[in-house]
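J.: Below is one structure. I have some questions about it.
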Amino acid sequence: MVKPCWRIGAGMERSKINPTKVDGLTWYKDLGLHTFGEFSMAMIQANSVMEDQCQIESGPLTFNNPTVQGTFVGVYDGHGGPEASRFIADNIFPKLKKFASEGREISEQVISKAFAETDKDFLKTVTKQWPTNPQMASVGSCCLAGVICNGLVYIANTGDSRAVLGRSERGGVRAVQLSVEHNANLESARQELWSLHPNDPTILVMKHRLWRVKGVIQVTRSIGDAYLKRAEFNREPLLPKFRLPEHFTKPILSADPSVTITRLSPQDEFIILASDGLWEHLSNQEAVDIVHNSPRQGIARRLLKAALKEAAKKREMRYSDLTEIHPGVRRHFHDDITVIVVYLNPHPVKTNSWASPLSIRGGYPMHSTS
């Protein structure tokens, strides 16, 4: 019998009125309230152990300036194990608040420093665990973070998760991608790597009809993946499939996020932040159309279901049959998927009517069979 167990993270909201819930392999919160509107979030497990994590933090964004209020949203798509994505969920928001407190504001530099410090500390953890758990060097995570504050939305990304804005236009809605992705199958990412490593003919290798960095990984930026950042981990007892045949002198992968800043307008309805498991099956426009044309309650779960229906269709099977497949085997049909939909009020909430601080973590399942 499948027993997914979802552990609630520290500080996680446990409202009796509108709690987070679990239904089989799906974790969700159908509707909640953040500083500037409503939100919906959902996750579904495909791997034998859930590698995705997510969070939403709403309220003060600094420790010392109560006027800096906003909403932080994070989607962390782990690979090689759940350790890196869990580490990000534990650490990146406190680091963002720390650096924002130093400057008494949110900025691109503050967010980038939070990414860098999180990666640095995770690599320290890998170093400490190397003697007893060397495979931690092969664990990493994409990191997508959004911050809504002072009429601006900051989107920072390492890896291939995606943030898409739904903007009202001529009676409908138009998809506006806010994030920049780092995947070797994108021409821009390949050009970047070739320019950074001009003397390395194997920096990118085509394998099974997909481009991979050094033939092993598709993402070109990430948190973790120490074996591609520090040569000291490119040796035994790391598994042979992760060891590179040649020595390297500078990091192959970067943790530097691409950051975009968008000033919100009354036409901006919502933002969808999701791991690439969603975008493998839904286009940007398909996703925003679903959100625009559907009730808010449970919208994140509705997006999950739409993606799973497409995954089943591609494999010429029924959706109901797909839902019966156990984790691990299920990964052959779709990835772990995380979706957060953040609705935007046209006019920011006034200072004296801010919602209570909110902290919700999604993830931490420990799947087992018995």
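Glycine is treated like the rest: Cβ placed from N, Cα and C.
Note that the structure is a prediction, hence the values are computed from the model and not measured.
Pulled these features from Swiss-Prot for this protein:
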- 35-344: domain 'PPM-type phosphatase' (DOMAIN)
- Asp77, Gly78: Mn(2+) 1 binding site (BINDING)
- Asp77, Asp276, Asp335: Mn(2+) 2 binding site (BINDING)
- Asp276 to Asn: Phosphatase-dead, unable to repress the plasma membrane H(+)-ATPase AHA2 activity (MUTAGEN)
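Show me how these features fit into the structure around them.
T.: Long-range Cβ proximity for Asp77 (Mn(2+) 1 binding site), meaning a same-chain Cβ under 8 A and a gap of 6 or more residues, is found for Glu51, Asp52, Ser85, Ser141, Cys142, Leu144, Gly159, Asp160, Ser161, Ser275, Asp276, Gly277, Asp336, Thr338.
Asp276 (mutagenesis position) falls within a helix when secondary structure is assigned with DSSP.
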J.: What is the total of other Cβ atoms whose distance to the Cβ of Gly78 (Mn(2+) 1 binding site) is within 10 Å?
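T.: Taking all protein chains shown, Gly78 (Mn(2+) 1 binding site) has 30 Cβ neighbours within 10 Å.
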J.: Any same-chain residues 6+ apart from Asp335 (Mn(2+) 2 binding site) with CB under 8 Å of its CB? Would you list them in sequence order, or say none?
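T.: Spatial neighbours, sequence-distant, of Asp335 (Mn(2+) 2 binding site): Ala46, Asn47, Ser275, Asp276, Gly277, Glu280.
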J.: With an 8 Å cut-off on Cβ distance to the Asp77, Asp276, Asp335 Cβ center, who else from the chain surrounds the Mn(2+) 2 site?
T.: Asp52, Cys142, Asp160, Ser161, Ser275, Gly277, Leu278, Glu280, Asp336, Ile337, Thr338
J.: Other than its own, how many Cβ atoms are within 10 Å of the Cβ belonging to Asp276 (mutagenesis position)?
T.: 23
